[in-house]
Amino acid sequence: MSYTKLLTQLSFPNRISGPILETSLSDVSIGEICNIQAGIESNEIVARAQVVGFHDEKTILSLIGNSRGLSRQTLIKPTAQFLHTQVGRGLLGAVVNPLGEVTDKFAVTDNSEILYRPVDNAPPLYSERAAIEKPFLTGIKVIDSLLTCGEGQRMGIFASAGCGKTFLMNMLIEHSGADIYVIGLIGERGREVTETVDYLKNSEKKSRCVLVYATSDYSSVDRCNAAYIATAIAEFFRTEGHKVALFIDSLTRYARALRDVALAAGESPARRGYPVSVFDSLPRLLERPGKLKAGGSITAFYTVLLEDDDFADPLAEEVRSILDGHIYLSRNLAQKGQFPAIDSLKSISRVFTQVVDEKHRIMAAAFRELLSEIEELRTIIDFGEYKPGENASQDKIYNKISVVESFLKQDYRLGFTYEQTMELIGETIR
């Protein structure tokens, strides 16, 4: 090997700032993994980094992990490899870190051969996708009746802090009818990862679940990669013909990690501090789920943290425009103790009409109309204008309030079949 070629393959860092390294490496690609050695005389690998951009003839890398122990004598060596993750049935019941490695097991499952797959895959072509025509039943009354999901749909769960996103996600895992569940906890607190693992240990579905995590203390690139890894694992089980449910909590923290990486790579902020590349990257992740003609499906649920109780956040607006529907959680309903705190009038499933029959559509429309009338009556009551006995139609609506609220509430331990849900909504609107 020539001396010049050797220099292009090894480099010292020009700058180390937090998780970001700048170097003079030239023969590398975006997404490539580089090993970091302690020094030129040592082969010990002390860290790894991922190429995230190029700027002013410099290559910018983001550390996988932290920068503790690195120095000017640190040597950066390209590997010509990209991040891969473990996949396979042996992953069921496992906890997976942002490197795609199993770190723990919460269920004893089949120890079959572990395979490796790239994490940043292209979405399926339109010609490979199957139409969404079959309902994905969640066991949650308000969703299955008013916001019916379809196999292969992508739904957003939008809420401000403290509205019960994790509560709803646990209900979806416990009561929905998927074959495999892949849960990605992105940028969450370490306590929440511990609580989720403990929850899964006691779940009847633990042997069909995979948990991928990157807590808030992990580097930005780790948090991004954890979302890719969770999706790649779901894709593997889809190719095996399974009906997969994918949960990413939260998509907002994934987007913030993208923002941090992009800003560190020298991009300029645009919409609300987010560089343009963040909005380019979102569809590449969100378009990967779906139902395939070859068999198998990924039905995905993404939690989105709102800054307040509306959709003014540009990130939330962008995500809502990409997904196939959204479930809006209301702080007011949560404060009243109504769980799941779903605001049915602000929520929508864009495949609803494709997966339910005419009778179901009529009943759902009647319930929404009743719910809207109740909201109007609440305003009249708040102004002190309602007097029982003066208006028969208002009295009829008033007498329905407790029945409607009872339907919208649900104990997290209870799941309802489709038949039970439709019977209950029929009784409510009768």
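Just so you know, glycine gets a Cβ as well, placed from its N, Cα and C.
Sequence unchanged from the original; the noted substitutions are absent.
According to Swiss-Prot, the ATP binding site annotation covers Gly162, Cys163, Gly164, Lys165, Thr166, Phe167. According to DSSP, Gly162 (ATP binding site) is assigned to coil rather than to any helix or strand. Shown in sequence order, Arg331, Ala334 are the residues of the chain, 6+ apart in sequence, with a C-beta less than 8 angstroms from the C-beta of Gly162 (ATP binding site).
The note that Swiss-Prot attaches to the published mutagenesis Cys163 to Val is: No change in ATPase activity. Sequence-distant neighbours of Cys163 (mutagenesis position) (same chain, 6+ residues apart, CB-CB distance under 8 A): Leu329, Ser330, Arg331, Ala334, Ala341.
The Cβ neighbour count for Lys165 (mutagenesis position), using a 10 Å radius over every protein chain in view, is 23. Here the residue is the original one, but Swiss-Prot notes a mutagenesis experiment at this spot, Lys165 to Ala: Lack of ATPase activity. Mutant is unable to form external MxiH/SctF needles and to restore the invasion phenotype in a knockout strain.
Swiss-Prot lists Phe167 to Ala among its mutagenesis entries, and the accompanying note reads: Decrease in ATPase activity. Taking Cβ-Cβ distances under 8 Å and a sequence separation of 6 or more, the neighbours of Phe167 (mutagenesis position) in its chain are Phe339, Pro340, Tyr412.
Swiss-Prot lists Glu188 to Ala among its mutagenesis entries, and the accompanying note reads: Lack of ATPase activity. Mutant is unable to form external MxiH/SctF needles and to restore the invasion phenotype in a knockout strain. Contacts of Glu188 (mutagenesis position) defined by a Cβ separation under 8 A and a same-chain sequence distance of 6+ are given as Tyr213, Thr215, Ser216, Asp249, Ser250, Arg253, in order along the sequence. Classification of Glu188 (mutagenesis position) by DSSP places it in coil, neither helical nor stranded.
Proximity of Arg191 (mutagenesis position) to non-local residues of its own chain (separation of 6 or more, Cβ distance below 8 Å) is seen for none. Swiss-Prot lists Arg191 to Glu among its mutagenesis entries, and the accompanying note reads: Abolishes oligomerization. Lack of ATPase activity. Exhibits moderate invasion and hemolysis levels. Low levels of secreted IpaC.
According to Swiss-Prot, the mutagenesis experiment Asp249 to Glu carries this note: Lack of ATPase activity. Secondary structure at Asp249 (mutagenesis position), taken from DSSP and collapsed to helix, strand or coil, is strand. The Cβ neighbour count for Asp249 (mutagenesis position), using a 10 Å radius over every protein chain in view, is 24.
For the published mutagenesis Glu267 to Ala or Arg, Swiss-Prot gives the following note: Does not affect oligomerization. Exhibits ATPase activity levels similar to the monomeric form. Shows at or near wild-type levels of hemolysis and invasion. Increased IpaC secretion. According to DSSP, Glu267 (mutagenesis position) is assigned to coil rather than to any helix or strand.
Looking at Swiss-Prot, the entry for mutagenesis of Arg271 to Ala says: Abolishes oligomerization. Exhibits ATPase activity levels similar to the wild-type monomeric form. Shows at or near wild-type levels of hemolysis and invasion. Wild-type levels of IpaC secretion. The Cβ of Arg271 (mutagenesis position) lies under 8 Å from the Cβ of Phe279, Pro314, each on the same chain and at least six residues away in sequence.
Per Swiss-Prot, mutagenesis Glu287 to Ala is noted as: Reduces oligomerization. Lack of ATPase activity. Exhibits moderate invasion and hemolysis levels. Low levels of secreted IpaC. The secondary structure of Glu287 (mutagenesis position), as reduced to three states from DSSP, is coil rather than helix or strand.
Within 10 Å of the C-beta of Glu287 (mutagenesis position) we count 14 further C-beta atoms, all protein chains included. Among the mutagenesis experiments that Swiss-Prot reports, Glu287 to Arg is described with the note: Reduces oligomerization. Lack of ATPase activity. Abolishes invasion and hemolysis phenotype. Low levels of secreted IpaC.
Here the residue is the original one, but Swiss-Prot notes a mutagenesis experiment at this spot, Asp308 to Ala: Decrease in ATPase activity.
What Swiss-Prot notes for the published mutagenesis of Phe311 to Ala is this: Slight decrease in ATPase activity.
Per Swiss-Prot, mutagenesis Asp313 to Ala is noted as: Lack of ATPase activity. Annotation note: Asp313 (mutagenesis position) sits in a coil segment as assigned by DSSP. Around Asp313 (mutagenesis position), a 10 Å sphere centred on its CB holds 20 further CB atoms from the protein chains shown.
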Between Gly164 (ATP binding site) and Asp313 (mutagenesis position), how far is it from one CA atom to the other, in Å?
19
Among Thr166, Glu287, Asp313, which are recorded as recorded positions, the nearest neighbour of Glu267 (mutagenesis position) by Cα:
Asp313
Roughly how many Å lie between the Cα atoms of Asp313 (mutagenesis position) and Lys165 (mutagenesis position), rounded to a whole value?
18
Among all chains shown, work out which of the recorded positions Gly164, Thr166, Glu267 has the most CB atoms within 10 A of its CB.
Gly164
Residues within 8 Å of the Gly162, Cys163, Gly164, Lys165, Thr166, Phe167 Cβ centre (excluding the ATP site residues themselves):
Ala159, Leu168, Leu329, Ala334, Ala341
